[in-house]
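Read through the structure below, which is laid out as C-alpha cells, and then see the notes.
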Amino acid sequence: MASATLTAWIKMPSFLKKILKLRGRRQEDESRSRMLSDSSMLSCRVNQLTSEGTEAGSTTPSTLPKDQALLIEPKVRAKEKSQHRRPKIIDQVRRVESLGEQASQRQKHMLETLINKIYTGPLGEELVQTLYLRIWAMEETPESLKILQMREDIRDQVLKMKTERWLRTLIRGEKTKLKDFQKRYEEVHPYLMKEKVEQVIMEEAWSLAAHIVQE
C-alpha cells in the first residue's frame with residue numbers, strides 16, 4: 001500500500017505536488033492557529049477567575065486545597081468571636097440609661113433627689129466649681145484641655161452629666177452596701193487609670209453618694 005502511494009506520488013505532475021504541499025502546510029497552519037487560540041482563551045479565563053477572586057477580597061476556602069481551607073476556617077471564626085467581644089467594665093461605665101433602675105426604693109429616691117439637686121440647686125454650682133479647679137490643677141491631658149476650653153455653661157452641663165453617670169454606676173442593685181460600693185470602684189479602676197478626668201469626677205460622685213450607701 002505504501003509503495004503504491006509512493007509510486008503515485010513519483011508519477012504525479014510537479015504542479016499537483018506543489019498544490020498538495022501547499023494544502024498540507026495550510027492545514028498545519030490552521031491546526032497550529034486553533035491550538036494557539038485555545039491556549040489564549042484558556043489563559044484569559046484563568047486571568048478572569050484570578051481577577052474575580054482578587055476583587056472579592058480574598059481567596060475563599062472553597063478555592064483552596066482542603067487542608068488549607070481547614071486551617072483558615074478556625075481563624076475566621078476566631079476573628080468573628082473577637083469582634084463580638086466588648087470590654088465589660090467600659091460598657092458598664094458608659095451605659096447610662098439602665099443604671100440605677102434596679103436600686104431599692106429608698107436608695108432610688110435618695111439618688112434621684114441628689115441628681116435633681118445637682119442640676120437645679122446650689123449643690124450643682126459648688127460641684128462644677130470644685131471639678132473645674134481640680135481639672136485645672138491636674139496634669140494636662142487631651143480630655144482635661146478639651147473641658148477647660150469649653151464655654152462655661154456647656155462645661156458645667158457636661159460635668160453635671162458625667163457626675164450623674166458615675167452616681168448611677170455606683171448606686172444600683174437591690175440594695176447597695178458599702179462592700180458593693182467598694183467593689184464597683186475596683187471594677188472601674190483600670191479604666192480610671194487611663195482617664196484621669198473621669199477619676200476626678202468619679203471621686204466627687206463617690207463623696208456625694210456616700211450617705212446613700214447602707215452599712
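Here the Cβ of each residue, glycine as well, is placed from N, Cα and C on the backbone.
Noted in Swiss-Prot for the protein shown:
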type    : residues      : note
MUTAGEN : Arg168 to Ala : 63% loss of binding to L protein in protein C'
MUTAGEN : Phe181 to Ser : Complete loss of STAT1-binding by C protein. 49% loss of binding to L protein
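By a simple count of nearby Cβ atoms, those within 10 Å, the most crowded of the mutagenesis positions Arg168, Phe181 is Arg168.
With respect to their backbone Cα atoms, Phe181 (mutagenesis position) and Arg168 (mutagenesis position) stand 11 Å from each other.
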